[in-house]
Amino acid sequence: MTWLPLNPIPLKDRVSMIFLQYGQIDVIDGAFVLIDKTGIRTHIPVGSVACIMLEPGTRVSHAAVRLAAQVGTLLVWVGEAGVRVYASGQPGGARSDKLLYQAKLALDEDLRLKVVRKMFELRFGEPAPARRSVEQLRGIEGSRVRATYALLAKQYGVTWNGRRYDPKDWEKGDTINQCISAATSCLYGVTEAAILAAGYAPAIGFVHTGKPLSFVYDIADIIKFDTVVPKAFEIARRNPGEPDREVRLACRDIFRSSKTLAKLIPLIEDVLAAGEIQPPAPPEDAQPVAIPLPVSLGDAGHRSS
């Protein structure tokens, strides 16, 4: 019989991510394990991880997917080095009230503009220019992003020829583009886990639209130049033999030291609140969020259970 905790571990208290490759993922004696070709088992603490990135060479059993869903852990099927996302398994947190709230903000042009302006302000530390449309703000953002990449390249002494990479061919990109791709992939994974845990839809974006992870890109872009992208340039400067591995380890440390997972859901709520509309109350029979926060006693002298 599979043992499960009474409540999933809150997202903010979890390890950010784990990358797995070349093995069969299954549940044996109640444990989530990776079995390699020689039969060696590696235990994976599935309930204490925000998302598990599954690289080429992995096969996942029904029991493993079921256990991951029960403990609120996101499974993401990615390409080599995590530079391409093929699919993800939602851990069961989406709710109609949250989705309708998000969709209303995205479908109303005035509300959408308010949200985009808030994203701009959070990303660049200053209010968005007045009387600009979403398309115009997107253009201003793109120009600033290109300038930021060039500035980081100069700061770290890295040759920069622009953001150029082929997601179908990892080896084709130069070292800096490989590092950036690996870093942003890590950030996208934990951001998607946070969005799903909060009950929202990764596909309903505001700046980005028409992609399965549009909202993921929106939220991740707010913090990527304060977290993972500078580290990608720092690692690329050393020209390591395994840039993707070094970047992943560095990102994991950044997420832990900066408490990224603890900040993501409040950031998501702050961005959506810019629309200045009241979120609908959940129905009485609404499904609870995938990873609920522990109930506090309301006394600073007591710890929540």
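Each Cβ is built from the backbone N, Cα and C atoms, and glycine gets one as well.
Here is what Swiss-Prot says about this protein:
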BINDING   E141, H208, D221  Mg(2+) binding site
MUTAGEN   Y22 to F  Nearly wild-type spacer acquisition in vivo
MUTAGEN   R84 to E  Dramatically decreased spacer acquisition in vivo
MUTAGEN   Y165 to A  No effect on in vitro protospacer integration. Alone significantly decreased protospacer acquisition in vivo. Loss of protospacer acquisition, decreased protospacer binding; in association with A-170, significantly decreased protospacer binding; in association with A-217
MUTAGEN   Y217 to A  No effect on in vitro protospacer integration. Alone significantly decreased protospacer acquisition in vivo. Significantly decreased protospacer binding; in association with A-165
MUTAGEN   R245 to A  No effect on spacer acquisition
MUTAGEN   R256 to A  No effect on spacer acquisition
Among Y22, Y165, Y217, which are mutagenesis positions, the residue with the most C-beta atoms within 10 angstroms of its C-beta: Y217
Close in space, distant in sequence - E141 (Mg(2+) binding site), Cβ under 8 Å, 6 or more apart: F120, R123, V207
Inter-residue Cα distance where the pair is Y217 (mutagenesis position) and Y165 (mutagenesis position), in Å: 17
Cβ neighbours of H208 (Mg(2+) binding site) where a neighbour is any other Cβ within 10 Å: 17
For D221 (Mg(2+) binding site), nearby residues of its own chain (Cβ under 8 Å, 6 or more apart in sequence): M119, R123, V207
Cα distance (Å, whole number) from R245 (mutagenesis position) to R256 (mutagenesis position): 17
Pairwise Cα distance for R245 (mutagenesis position)/Y217 (mutagenesis position) [Å, integer]: 22
Rounded Cα-Cα span from Y217 (mutagenesis position) to H208 (Mg(2+) binding site), Å: 7
